[in-house]
Amino acid sequence: MSEQRQESLQNNPNLSKKDVKIVEKILSKNDIKAAEMKERYLKEGLYVLNFMSSPGSGKTTMLENLADFKDFKFCVVEGDLQTNRDADRLRKKGVSAHQITTGEACHLEASMIEGAFDLLKDEGALEKSDFLIIENVGNLVCPSSYNLGAAMNIVLLSVPEGDDKVLKYPTMFMCADAVIISKADMVEVFNFRVSQVKEDMQKLKPEAPIFLMSSKDPKSLEDFKNFLLEKKRENYQSTHSF
C-alpha cells in the first residue's frame, strides 16, 4: 500500500482506528496477491491491461471492436455485479472471456482474477493470447484502490458523463497510464470540453496520454491498438502505487 493511501486512511474522520486497521489489512493482502499474479502473468508472457470506468462508458464495445484486429490477440476477464452479458458479447466475437459476478462488490480483487486466470489457462486461452484484458466493474471509485498486478491501468471517460470528472475522482485518474475519452463523436452534442480534461490531467498525471475514441471512427481505435502493441514491445510496467 502506498504511503499516500495509508495517510489518507488514517486521516479519514469517518473511520475509527479499528476500521483503518481492517482496511489496511485487506489492501495489504490484496497487494501481496497482486504481486503473485504479476509473476504469473509474466511467466505466461501476457501483457495485462486493467480497464476502469463508470458503467456504460463503452469498455465492452471497445473490446468487441479490438477483436476485429488480426494482430491483437487477447482474452478477457469480465467484472460485473450480475449477469454474463458482457462475456457473452465477447464470446460471440470469438474472444475467450470469463465472467466474474461480484454480487454487491464494486470492484475486482487480485484473488478474484486468480480464479478466472486459472480457468482461462485450463481452456488454453492464455497460450493463444498476447494480452489479458481485465474489464473491471463499472465504478470510478472502488477499483482505483485495488492493485491487480496489471502492466497498465487504463481509464475511460465517456463524453455523456461530462468533462469535470478528472478532478472529482482524482484517485482513479492518478492511477491511469492512459485515458480514453470515449463516445468522442458526441463532443459537440454535450458541449464536452476536451481541453478541460487535458488541463485537469496535467495537474494529476501529465505523463498519461489521452485518446479520443469513437466506434464511428475506426482509425481512433487502430491508433490506440497500435499504442498498446508498442507498450507491450517496450514491456512498459505501471509504476503507480495503489
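Every residue, even glycine, has its Cβ placed from backbone N, Cα and C.
Original residues fill every noted site, and no substitution is shown.
Among the features that Swiss-Prot reports, Ni(2+) binding site is placed at Cys106, His107, Cys142. Following the DSSP three-state reduction, the secondary structure of His107 (mutagenesis position) is coil.
Annotated Zn(2+) binding site per Swiss-Prot: Cys106, Cys142, in sequence order.
One entry in Swiss-Prot concerns the mutagenesis experiment Lys18 to Ala. Its note says: Decreases interaction with HypA.
The note that Swiss-Prot attaches to the published mutagenesis Val20 to Ala is: Decreases interaction with HypA.
One entry in Swiss-Prot concerns the mutagenesis experiment Lys21 to Ala. Its note says: Does not affect interaction with HypA.
Looking at Swiss-Prot, you'll find the mutagenesis Ile22 to Ala noted as follows: Decreases interaction with HypA.
For the recorded site, Lys59 (mutagenesis position), the DSSP three-state label reads helix. Lys59 (mutagenesis position) counts 24 other C-beta atoms within 10 Å of its own C-beta, drawing on all protein chains shown. Here Swiss-Prot describes Lys59 to Ala as a published mutagenesis experiment; the accompanying note says: No hydrogenase activity, 1% urease activity. Normal amounts of apo-urease and HypB protein are produced. Hydrogenase activity is partially restored and urease activity is fully restored by growth on 5 uM Ni(2+). Almost loss of GTPase activity.
Quoted from Swiss-Prot for the published mutagenesis His107 to Ala: Strong decrease in nickel affinity in the absence of nucleotide.
Following the DSSP three-state reduction, the secondary structure of Cys142 (mutagenesis position) is helix. Annotation of the published mutagenesis Cys142 to Ser in Swiss-Prot: Weakens metal binding and decouples the GTPase and metal binding activities; the original residue is retained in the structure shown.
Record note (Swiss-Prot), mutagenesis Lys168 to Ala: Abolishes GTP-dependent dimerization, but does not affect nickel-dependent dimerization. Loss of GTPase activity. The unchanged residue is displayed. DSSP assigns Lys168 (mutagenesis position) to a helix in the three-state reduction.
While the structure shown retains the original residue, Swiss-Prot records the mutagenesis experiment Met186 to Leu with this note: Strong decrease in GTP-dependent dimerization, but does not affect nickel-dependent dimerization; when associated with V-190. Within 10 Å of the C-beta of Met186 (mutagenesis position) we count 14 further C-beta atoms, all protein chains included.
Remark: Phe190 (mutagenesis position) has Val159, Pro160, Gly162 as non-local neighbours, by Cβ distance under 8 Å and separation of at least 6 in sequence. Quoted from Swiss-Prot, the note attached to the mutagenesis of Phe190 to Val states: Strong decrease in GTP-dependent dimerization, but does not affect nickel-dependent dimerization; when associated with L-186.
Other residues of the chain with a Cβ within 8 Å of the Cβ centroid of Cys106, His107, Cys142, the Ni(2+) site, are Ala105, Leu108, Val137, Asn139, Val141, Pro143, Ser145, Tyr146. Annotation for the recorded positions Cys106, Cys142: lowest Cβ count within 10 Å of the residue's own Cβ, Cys106. Note: the Cα of Cys142 (mutagenesis position) and the Cα of Met186 (mutagenesis position) are spaced 27 Å from each other. Sequence-distant neighbours of His107 (mutagenesis position) (same chain, 6+ residues apart, CB-CB distance under 8 A): Gly79, Asn136, Val137, Asn139, Cys142, Pro143, Ser145, Tyr146.
The shortest Cα-Cα distance between Lys168 (mutagenesis position) and any of the recorded positions Lys59, Cys106, Met186 is the one to Cys106.
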